[in-house]
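Database features, via Swiss-Prot:
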DOMAIN    262-453  domain 'Helicase ATP-binding'
BINDING   Ala275, Gln276, Thr277, Gly278, Ser279, Gly280, Lys281, Thr282  ATP binding site
MUTAGEN   Arg426 to Cys  In q80; embryonic lethal
MUTAGEN   Met430 to Ile  In q217; embryonic lethal
MUTAGEN   Thr434 to Ile  In q267; embryonic lethal
DOMAIN    465-626  domain 'Helicase C-terminal'
Amino acid sequence: MESNQSNNGGSGNAALNRGGRYVPPHLRGGDGGAAAAASAGGDDRRGGAGGGGYRRGGGNSGGGGGGGYDRGYNDNRDDRDNRGGSGGYGRDRNYEDRGYNGGGGGGGNRGYNNNRGGGGGGYNRQDRGDGGSSNFSRGGYNNRDEGSDNRGSGRSYNNDRRDNGGDGQNTRWNNLDAPPSRGTSKWENRGARDERIEQELFSGQLSGINFDKYEEIPVEATGDDVPQPISLFSDLSLHEWIEENIKTAGYDRPTPVQKYSIPALQGGRDLMSCAQTGSGKTAAFLVPLVNAILQDGPDAVHRSVTSSGGRKKQYPSALVLSPTRELSLQIFNESRKFAYRTPITSALLYGGRENYKDQIHKLRLGCHILIATPGRLIDVMDQGLIGMEGCRYLVLDEADRMLDMGFEPQIRQIVECNRMPSKEERITAMFSATFPKEIQLLAQDFLKENYVFLAVGRVGSTSENIMQKIVWVEEDEKRSYLMDLLDATGDSSLTLVFVETKRGASDLAYYLNRQNYEVVTIHGDLKQFEREKHLDLFRTGTAPILVATAVAARGLDIPNVKHVINYDLPSDVDEYVHRIGRTGRVGNVGLATSFFNDKNRNIARELMDLIVEANQELPDWLEGMSGDMRSGGGYRGRGGRGNGQRFGGRDHRYQGGSGNGGGGNGGGGGFGGGGQRSGGGGGFQSGGGGGRQQQQQQRAQPQQDWWS
């Protein structure tokens, strides 16, 4: 192989001092000192104009003419010295197998200023042949920035081929940010495989899904003309790329929430889905969302726009809102899984100063699916970096808490005040483990009138796959009792301990550490990198005990949690449902232990109903306390046993009447009649996970205090 010295085409003095201008050492030619910036050499570190090659990548043999800097590294220098020659021939493994600038021109009219690369050469990514035959248009690779100054004269994407590269390619899908071209707008070329990314995305545990348990879970779907549920993913008309990603992810067959949600969303229906975390609801909205964007193609993508001030505004096709950083990150990683090797890109926005610049940088690379917390999203929209005009799909995850925890004004601002298509023009989906009536009424403001309501039985209640233990523990005995439980569980199992306050989480974790337990904590006062680090230590079992506040742990899907301990019981039984759902995931067996004392009397009756419904052991003292409250009239709960507690909510539209499909909008009862009537609610009911039996059922008038 020729040395870089032989590619110089100029003297060492010329490399060090071009016309009296000092050349920094890191831009010089390495061993010979003269291979960096001589008139014929270019920057041998960057594989630039003329003969210099990227030395570690094999070099550009056969150097061309009059050099200059490939990327200029102007740093306030004059652009005039940055015009290069014709470039070398990109044989052999240039720039780590990517053939960078092989065969292209030199460092054109713009140098490194404003992150613009050289004017010459194509970026023949993954190719081993000649480089692109035409120059970049006003700029080069630009650090993966897909701005309007970076498009070449041609737009073919030579995907992992070993022949000649296409003209001027500079991004993976260089027509995403360009006006649609009839010949290249079908996204026909799938991206190359990347073993490292595959290991990152698909190595997580999915084999632990207990589908036999899932088949026992009851499902109710209400609304007019509810789409038929599916039994297999092959029942859907999915794009072949996402079908392959589903198989690669190890999904054997759809879970109950997926069987009903995916066909409803594919059919253009809005959806309110009541399903517990861990039931597969993230895939239930991501699969139809990614599939729709793929099938719509780039012609339907709202192009990004660069303002006069140089700011680039992205217009996502889909928006997913969630209440916490961790849940947003979890959804983002799942979206990457289903969009793997497709032209679809996801972006992530959540609060915290330490990640802001990185989030904005990645956002500028392109965004079809945006996953965000409401506050950070509003901040970025106020800066003119995000527009909602092209958003055709809206998802609210953990919607009950989003609407109940003070996020409602922010959600309204995002949806109603930023030119987002109206609810009649978009598809909206809401998912949560519970949907009380008041939240349903609030959610209707964002949904079309004919939305589908889906109620999936609690995984861990009706399936009896979570053993629930309620124990009486006085406040001053909690730490001692907790350590007894931890010792009994052992280090081989993951244990999640819930407390009510951030201070309580820190104090308890500190105490357990002093007692030689491997423990970490997450709460709102920790920085984001600390929270992510602690979660990783917990997931991997390095620290098998996690002490968390409920808000910080909202929606987290952590496999293999064997034991959930409610060190502090919540004041709301719905929150109790969210918490115990962290164990017994995807149909597997788990244990939930709750410390109860006089402070928790307000939830005694509802807690008893849940225990009875799940056929769990009911302590005599809890039954007696609940009976005293019921007879004394001192508590207004949600109703007695058997009134649907096995679901996290029932469609309020069909709770107001009884009989066989009575008249009036929403006044009729039952699941009979299908779409043959104007009032009432046609739908499906299944005693198992997604059967197709359509039934007619009479409903008794619910107790008055059911939704109180």
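Every residue, even glycine, has its Cβ placed from backbone N, Cα and C.
All features noted in Swiss-Prot, drawn onto the structure.
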residue	record	DSSP class
Ala275	ATP binding site	coil
Gly280	ATP binding site	coil
Arg426	mutagenesis position	coil
Thr434	mutagenesis position	coil
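When the mutagenesis positions Arg426, Met430, Thr434 are compared by Cα distance to Thr282 (ATP binding site), the shortest distance belongs to Met430. Residue pair Gln276 (ATP binding site) / Thr434 (mutagenesis position) shows a Cα separation of 8 Å. Rounded to a whole value, the Cα-Cα separation of Ser279 (ATP binding site) and Arg426 (mutagenesis position) is 25 Å. Calculated from their C-alpha atoms, the gap between Ala275 (ATP binding site) and Thr434 (mutagenesis position) amounts to 7 Å. Confidence annotation: the domain 'Helicase C-terminal' (465-626) carries a mean pLDDT of 89 in the model. For Lys281 (ATP binding site), the spatially nearest entry among the mutagenesis positions Arg426, Met430, Thr434 is Met430, judged by CA separation. Taking the C-alpha positions, the distance from Gly280 (ATP binding site) to Thr434 (mutagenesis position) comes to 15 Å. The two recorded residues Met430 (mutagenesis position) and Gly278 (ATP binding site) have their Cα atoms spaced 16 Å from each other. Counting only the Cα atoms, the space from Arg426 (mutagenesis position) to Thr434 (mutagenesis position) is about 24 angstrom. For the recorded positions shown (Gln276, Ser279, Thr282, Thr434), fewest C-beta neighbours within 10 angstroms: Thr434.
Ranking the recorded positions Lys281, Arg426 by other CB atoms within 10 A of the CB puts Arg426 at the bottom. Counting in whole angstrom, Thr434 (mutagenesis position) lies 13 from Gly278 (ATP binding site) by their C-alpha atoms. All chains included, 28 other C-beta atoms sit within 10 angstroms of the C-beta of Met430 (mutagenesis position).
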